[in-house]
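Participant: Next up is a structure, given as structure tokens.
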Amino acid sequence: MSAGGPCPAAAGGGPGGASCSVGAPGGVSMFRWLEVLEKEFDKAFVDVDLLLGEIDPDQADITYEGRQKMTSLSSCFAQLCHKAQSVSQINHKLEAQLVDLKSELTETQAEKVVLEKEVHDQLLQLHSIQLQLHAKTGQSADSGTIKAKLSGPSVEELERELEANKKEKMKEAQLEAEVKLLRKENEALRRHIAVLQAEVYGARLAAKYLDKELAGRVQQIQLLGRDMKGPAHDKLWNQLEAEIHLHRHKTVIRACRGRNDLKRPMQAPPGHDQDSLKKSQGVGPIRKVLLLKEDHEGLGISITGGKEHGVPILISEIHPGQPADRCGGLHVGDAILAVNGVNLRDTKHKEAVTILSQQRGEIEFEVVYVAPEVDSDDENVEYEDESGHRYRLYLDELEGGGNPGASCKDTSGEIKVLQGFNKKAVTDTHENGDLGTASETPLDDGASKLDDLHTLYHKKSY
């Protein structure tokens, strides 16, 4: 038994891990340090487990008790990682608030000094004008004469009036400051609620996938217990494996669709109606899309997945106004099987980014569409709160930015829905290397049968 299971879940699946991308730069180094510490713990955990395995079988009680204690240590370490991330997040939040308060205090002190100087200058100008006025009227006036003209009660009334005006202005200023502070807190709380909603949506996706993953693995275990060998066993095993990876594929696509604009509903490719997709487990026919890309343009798409994540190279986002959006032949959820004859089925993520960024001129994509809504009990249900807002995995106002029209580069680390059950997080990378006009040519539907699904999905268990 290894500590690799609970630790990554605590290090990446908790509230701290989910919001580390919006933290201060110091938080990034802290999480890197925590990741190194976690790897060292896993290594030591495995070494101790191997040592316990070398104990004589006659002393199995010692081995069992030792592994129970190691399980407790692993659980404690996972909780410690989670608490450390939470404390780090709170610390960075307090540091940011402290910086803001210091800045506001400095501005307030500076304004106070400036106002005092202005009042002093205004008083000097007032006295100067009064002396000039008396000189023009032929009256000799000094400070004593001016004071003598003012009776006692009038001076007191003037002071009371000034004090009353000061109190009224102070009340108005305090109310304005409180309103400003409350608006600032409201904005921060709304952002925090949006992050929590994203975590809930991601957790529901992960739980949904884990449920189907567990069902598939149970069927495989049952298959191992049956007396079945030869081609029939291999065919059934590959069929179960293909279903598991198909559900993983659909989960990633739902995560990708969660970040798209709600005002632009996702459209399936032409000819992909619900009835035909249901017959093929939601997998459409293989299509070829021809594009023309100028040298100064990017593809205008974002990709995710790869061999290391157990899913094919997927189109996770199509940027509006970019060549991929203008051509209309590519869709979110398409798995890129090949580009210009280069097979991408067994390609890792970075390799796919490199291959796509090197394409110039006329580009031929070989893609297959997978509909996440098909063959599922509640895929068509929108996750909405009481106000009617759908839970979205990504919110534009929470993302730090990133120009979708920039040149091709890999900004991995966006999708973390599957991080709780896979130590390698599915990384959504922006691949912006671009396309021009396109035409779409449907091909044979031979790859859409369930028996052949394992040719589209990697048989990688974790």
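Don't overthink the numbers, they just go from 1 along the chain as shown.
Cβ from N, Cα, C; glycine included.
Found this in Swiss-Prot, in case it helps:
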DOMAIN    288-371  domain 'PDZ'
MUTAGEN   L175 to V  No effect on subcellular location; when associated with V-182; V-189 and V-196
MUTAGEN   L182 to V  No effect on subcellular location; when associated with V-175; V-189 and V-196
MUTAGEN   L189 to V  No effect on subcellular location; when associated with V-175; V-182 and V-196
MUTAGEN   L196 to V  No effect on subcellular location; when associated with V-175; V-182 and V-189
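Are these features on the surface or tucked inside, and what are their neighbours?
Facilitator: Long-range Cβ contacts of L175 (mutagenesis position) within its own chain (separation 6+, distance under 8 Å) are none.
Long-range C-beta contacts of L182 (mutagenesis position), restricted to its own chain and to partners at least six residues apart, with a cutoff below 8 Å, are absent.
DSSP classifies L189 (mutagenesis position) as helix under the three-state reduction. On its own chain, L189 (mutagenesis position) has no residue at least 6 apart in sequence with a Cβ closer than 8 Å to its own Cβ.
L196 (mutagenesis position) carries a helical DSSP state (H, G or I).
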Participant: Which residue counts does DSSP yield for the domain 'PDZ' (288-371) in the helix, strand and coil classes, in that order?
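Facilitator: Each residue of the domain 'PDZ' (288-371) counted once, the result is 17 helix, 39 strand, 28 coil.
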